[in-house]
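Taken from Swiss-Prot, the feature domain 'tr-type G' covers 17-255. Under the heading GTP binding site, Swiss-Prot lists 26-33, 160-163, 215-217, citing similarity to another entry as support. Swiss-Prot gives this note for the natural variant Ile278 to Asn: In cot-3 mutation; abnormal hypha elongation.
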Amino acid sequence: MVNFTIDEIRALMDKPTNVRNMSVIAHVDHGKSTLTDSLLAKAGIISSGKAGEARATDTRADEQERGITIKSTAISLYGTLPDEEDIKDIVGQKTDGKDFLINLIDSPGHVDFSSEVTAALRVTDGALVVVDTVEGVCVQTETVLRQALGERIKPVVVINKVDRALLELQVSKEDLYQSFSRTIESVNVIISTYFDKSLGDVQVYPDRGTVAFGSGLHGWAFTIRQFATRYAKKFGVDRNKMMERLWGDNYFNPKTKKWTKNGTYEGKELERAFNQFILDPIFKIFSAVMNFKKDEVAALLEKLNLKLATDDREKEGKQLLKAVMKAFLPAADCLLEMMILHLPSPVTAQAYRAETLYEGPQDDEAAMAIKTCDPKGPLMLYVSKMVPTSDKGRFYAFGRVFAGTVRSGLKVRIQGPNYTPGKKEDLFIKAIQRTVLMMGGKVEPIDDMPAGNIVGLVGIDQFLLKSGTLTTSETAHNMKVMKFSVSPVVQRSVQVKNAQDLPKLVEGLKRLSKSDPCVLTFSNESGEHVVAGAGELHLEICLNDLENDHAGVPLTISDPVVQYRETVAGKSSMTALSKSPNKHNRLYMVAEPLEEDLCLAIEAGKITPRDDFKARARILADDFGWDVTDARKIWAFGPDTNGANLLVDQTKAVQYLNEIKDSVVSGFQWATREGPIGEEPMRSIRFNILDVTLHADAIHRGGGQIIPTARRVLYAATLLAEPSLLEPVFLVEIQVPEQAMGGVYGVLTRRRGHVFGEEQRPGTPLFTIKAYLPVMESFGFNGDLRAATSGQAFPQSVFDHWERLPGGSPLDSTSKVGQIVQEMRKRKGLKVEVPGYENYYDKL
């Protein structure tokens, strides 16, 4: 029985001050979906008996089988704060009434799917960060938290799996307190690293109620605020004073009936307030239930005035424990209260998020409407991903209304990522067929949706690839494109078993690239269809979807292949020169490597082609030691106008130079997209144009003359500058017990990996090993690792950086690198030998 109707939800949507949009983020297997279950049970969407095992937000069959979340799923819940006192505690925000609408998105934890997390974060304002008590803050916790803070999203923390610490590790109260406090400290360290002025201090403090402790599996959780409320009523003291005392170094002395900061009294140790007032009752319940002392349990229940249902009283052991703890500290109430009190409403959040969300000027009508979350302003809606419908081949567009109101039948401008105001490209004007409310795997039809809510749209999937902006204002710019922290580095090629199925495959590939924000599909010159993904697991899931859903035909799939990047190791040994086909124009160029930190700054979007060129020149001169005149004359970034290669104009007093600028830049984009060695993209090369000699007649220096010449001279300059290949490298974090560490080292050394850090988690027998592992060597790594450690090691790998491929020059066919290049060229259907620079270099 669902506890709310769609009409009630619709009524709440009109009060944006009472809406909370939040996503649940965490490391893999820290219990996001399990925690979400208890919230769903509270809202009556699933039965409370199932909560904790249903993982109701894992809607796909393969998610249930593998026990992992693959796609992020949205669900809307209805929550109330019955107590007037509580509503007064909502700091710095207005509220209207005591009913709240919570739009919750459960996101995956595997690093392969972190683009799903980005899509979820974009449409929410708050994040519930789940951390495992035993494992603490892991690599993926850090990644998702960094993504959240980058989107200006306010975090609150849940420390999950506390039952494990009590039942498996049998820790003492003080140890548990110390482990909590260590975990919270490491979360706060990450938060303070990415401090953002406009967001203010968002560190989490248990004594302010922004940290909850609990167990998703058993369905209980508490914040210090809840206990403070209980004791405040009992002892008649002020609740906020009580909250401060229940965390940190505060002790209650039962002899003098006073609070002190000093941990000893008359030579005896006093018990910390957190342990005495909060952990003690929990520990008592655990020991009474797990040691099967029926009478003690009954006494405790009476003391806490809890009434158990009749069938719950008959239970024993863990089942009884679950029932008692659920009655004593229900997780849903605790989490709902924390979200309502501490997460921002859309009205509050959009005021400071508008500048990071909107590309246009911050004072036009669209930006103002976003800042005030105005339902009457022009419609501004960002679609962050596509969700497949039950009807094959159609998609819901999933996004958030930032301003205005979206309704069925409304005519909107659908702006793709390359749209610029005033131009016609990447723009469609179409009517929205229906608006729906996303409820896990199902959808509920709804007439309209005001600003600040999360929505599904039907009928615009044909006009958007993966994400984009919907608006009714003709002057509105786009919402900023999402930055993904992973890049597709692993490829496999796909072929059909029966030739007549080819059209279905092509159609299927289109649908696949729609349904996943981070998958790339393209076909290369030899006619292969290639699918690229973020990692082995991601690719496996995508190809599975392709075969069974999107294309629905049997496929043959090649072995995984790694994407390389081409680069140079030194400066060109001589100036490269090329003549145009009609011999009237000459270009002179040299290539040299870019500094690694500059490449990273470009890839992270800190330095972009859209910056003001004077400001950019300042940064390049101050931080990277560039010559100021060079830094002002950067012609282009490539490939795709934003990659980490630069084209710099160093010419002096050349006639007609500006007329050929576009042609040279086109040639540069072409050359950097597919380099001379194996037609792989280039990275971290700086090309300097030294001199240009042009024909006086405009007709002899058109694009057809200049573009191929520019490409040839770029190739020659690259081949003269000690060309080499870069391979992608994963950062692997492995959690492993001490006795199995030898096996891990063995597997890593066999695969050219090197370990650069290991530390023990205090209070557990687990070690965390950090290592770099080339992507090329990572296929089948998980299986090997499990075999070597008999299943005790848990690896988590994420793309980290590019590294030069060792083993000789790519031009020498006998070396190791040369052989990789030959394989690559053979696969692409090119001549096997890498052409020498003579092919591109023209003598004077």
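Even glycines carry a Cβ here, placed using N, Cα and C.
So, quick note: what you're seeing has the original residues, none of the substitutions.
Overlay of Swiss-Prot annotations on the structure.
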| residue | record | DSSP (3 states) |
| --- | --- | --- |
| Ala26 | GTP binding site | strand |
| Lys32 | GTP binding site | helix |
| Asn160 | GTP binding site | strand |
| Ser215 | GTP binding site | strand |
| Ile278 | variant position | helix |
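Calculated from their C-alpha atoms, the gap between Asn160 (GTP binding site) and Ile278 (variant position) amounts to 16 Å. Within 10 Å of the C-beta atom of His30 (GTP binding site) sit 27 other C-beta atoms, taking all shown protein chains into account. Look at the binding-site residues Ala26, Val28 and count other Cβ atoms within 10 Å of each Cβ; Val28 has the fewest. Here Ser215 (GTP binding site) comes close to Asn160, Lys161, Val162, Asp163, Arg164, Ala221, Met325, Ala331: these same-chain residues lie at least six apart in sequence, with C-beta atoms under 8 angstroms from its C-beta. When the recorded positions Val162, Leu217, Ile278 are compared by the number of other C-beta atoms lying within 10 angstroms of their own C-beta, Leu217 comes out lowest.
Ile278 (variant position) is 26 Å away from Ala26 (GTP binding site) when you measure Cα to Cα. On the backbone, the CA of His30 (GTP binding site) and the CA of Ile278 (variant position) stand 23 Å apart. In the predicted model, the domain 'tr-type G' (17-255) has a mean pLDDT of 79.
Taking each of the binding-site residues Lys32, Asn160 in turn and counting other Cβ atoms within 10 Å of its Cβ gives the largest count for Lys32. The two recorded residues, Lys32 (GTP binding site) and Ile278 (variant position), show a Cα separation of 24 Å. Ile278 (variant position) sits 20 Å from Leu217 (GTP binding site), counting Cα to Cα.
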